[in-house]
Amino acid sequence: MVQAWYMDDAPGDPRQPHRPDPGRPVGLEQLRRLGVLYWKLDADKYENDPELEKIRRERNYSWMDIITICKDKLPNYEEKIKMFYEEHLHLDDEIRYILDGSGYFDVRDKEDQWIRIFMEKGDMVTLPAGIYHRFTVDEKNYTKAMRLFVGEPVWTAYNRPADHFEARGQYVKFLAQTA
């Protein structure tokens with residue numbers, strides 16, 4: 001099951017959990033109210049998983065590839081890790097399925113506070129278009145993920161501030177309706 005919590009404000013390595021003591025856990029329902037969708041799947045059978053195929057069909061996730069994020073597999077690793085950790089949004093949903101390893105997606109809540117979502121093997125998440133977010137590997141420095149898209153992939157990230165985009169405006173309206 002997904003683990004998520006409000007992050008502490010401590011400086012330091014973003015690959016650490018940044019879980020405050022005492023913790024402030026976040027449940028699936030709270031993530032859903034932010035538009036974040038979550039599934040737990042069997043990553044060992046991703047190539048022939050009927051549950052994954054059902055999700056892809058229902059949500060029109062027609063394109064996919066696999067990325068391995070580690071120093072010896074990802075060209076310009078340090079540069080890419082910094083880029084992934086910059087707060088940004090996309091004009092389309094971001095869909096990731098962790099096939100191996102682990103990492104963190106951080107998303108902003110309605111009050112602009114960071115919620116950290118721990119992602120490990122078998123976790124699949126959809127972040128809605130317009131949500132400010134970022135990603136980092138954890139201290140293991142290894143994540144293998146399936147990237148899914150509706151139609152042709154669009155890789156463009158818009159660093160904050162990016163409130164002028166229609167996708168952001170639609171997301172803010174969505175948040176107001178879930179209040």
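Each Cβ is built from the backbone N, Cα and C atoms, and glycine gets one as well.
Annotated features in Swiss-Prot:
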| type | residues | note |
| --- | --- | --- |
| BINDING | His88, His90, Glu94, His133 | Ni(2+) binding site |
| BINDING | His88, His90, Glu94, His133 | Fe(2+) binding site |
| MUTAGEN | Glu94 to Ala | Loss of aci-reductone dioxygenase activity |
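Where Swiss-Prot records a feature, it is marked here on the structure.
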residue: His88; record: Ni(2+) binding site; Cβ contacts under 8 Å, 6 or more apart: Tyr132, His133, Arg134, Ala157, Tyr158, Asn159, Arg160, Ala162
residue: His90; record: Ni(2+) binding site; Cβ contacts under 8 Å, 6 or more apart: Leu127, Ala129, Gly130, Val154, Thr156, Ala157, Tyr158, Ala167
residue: Glu94; record: mutagenesis position; Cβ contacts under 8 Å, 6 or more apart: Thr126, Leu127, His133
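In the structure as shown, the Cβ atom of His133 (Ni(2+) binding site) sits within 10 Å of 24 other Cβ atoms.
Cβ proximity to the Ni(2+) site centre (mean Cβ of His88, His90, Glu94, His133, cutoff 8 Å) flags the following additional same-chain residues: Leu89, Leu127, Ile131, Tyr132, Arg134, Ala157.
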